[in-house]
Amino acid sequence: MSGGSSCSQTPSRAIPATRRVVLGDGVQLPPGDYSTTPGGTLFSTTPGGTRIIYDRKFLMECRNSPVTKTPPRDLPTIPGVTSPSSDEPPMEASQSHLRNSPEDKRAGGEESQFEMDI
C-alpha cells in the first residue's frame, strides 16, 4: 500500500494592521454585541474567538447604504414589527377585551391562582 501524502502549501499573507478609531462623545455606539477598546476601536468576537475589527468610516458608510433601507426578501408581515401598526385597534378586539374582564372569569368558576385569607 503506497499511501503517498500530498501536502499543499498555501501562500502566506501579511496580517492586516489594525487601526484605532476615536469616537466623539456625541456619537451613538452600536448595540451591545460590539465591544470597544479604551482607544475607541469597535470590535466583535466570533464563536471561534476571531476578532473582527470595524472602522468608524466603514460603519458610517454601511449605515447610509441603500441596502440598509431595503427589507429582506420573503419577510413575513407582522404588524408593528415588520410593517407599521395601524393607529386604531380593530373594534372586535377591543370589545372582546372588555368582555373578558377578570370579574367575568371568576364568575365562570375560575379562581385566582393564589388565594389568601388575612
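Using N, Cα and C of the backbone, Cβ positions are placed for all residues, glycine too.
Although substitutions are noted, the structure shown does not include any of them.
Quoting Swiss-Prot on the mutagenesis of Thr37 to Ala: Abolishes phosphorylation by MTOR and increased ubiquitination by the BCR(KLHL25) complex; when associated with A-46; A-65 and A-70.
Taking Cβ-Cβ distances under 8 Å and a sequence gap of 6 or more within the same chain, the neighbours of Thr46 (mutagenesis position) are Ile52. Secondary structure from DSSP puts Thr46 (mutagenesis position) in coil. What Swiss-Prot says about the mutagenesis result for Thr46 to Ala is this: Abolishes phosphorylation by MTOR and increased ubiquitination by the BCR(KLHL25) complex; when associated with A-37; A-65 and A-70.
Over all protein chains present, the Cβ of Lys57 (mutagenesis position) has 10 other Cβ atoms lying within 10 Å. Swiss-Prot documents Lys57 to Arg as a published mutagenesis change and attaches the note Impaired ubiquitination by the BCR(KLHL25) complex.
Under the heading of mutagenesis, Swiss-Prot lists Lys69 to Arg and annotates it as follows: Does not affect ubiquitination by the BCR(KLHL25) complex. For the recorded site, Lys69 (mutagenesis position), the DSSP three-state label reads helix. Every protein chain shown contributes to the tally, and the Cβ of Lys69 (mutagenesis position) ends up with 7 other Cβ atoms within 10 Å.
Every protein chain shown contributes to the tally, and the Cβ of Thr70 (mutagenesis position) ends up with 8 other Cβ atoms within 10 Å. Listed in Swiss-Prot as a mutagenesis experiment, Thr70 to Ala is described as follows: Abolishes phosphorylation by MTOR and increased ubiquitination by the BCR(KLHL25) complex; when associated with A-37; A-46 and A-65.
Lys105 to Arg appears in Swiss-Prot as a mutagenesis experiment; the accompanying note says: Does not affect ubiquitination by the BCR(KLHL25) complex.
According to Swiss-Prot, the mutagenesis experiment Gln113 to Ala carries this note: Reduced interaction with RPTOR.
When the alpha carbons of Lys57 (mutagenesis position) and Lys69 (mutagenesis position) are compared, the span between them is 18 angstrom. Secondary structure at Lys57 (mutagenesis position), as computed by DSSP, is helix.
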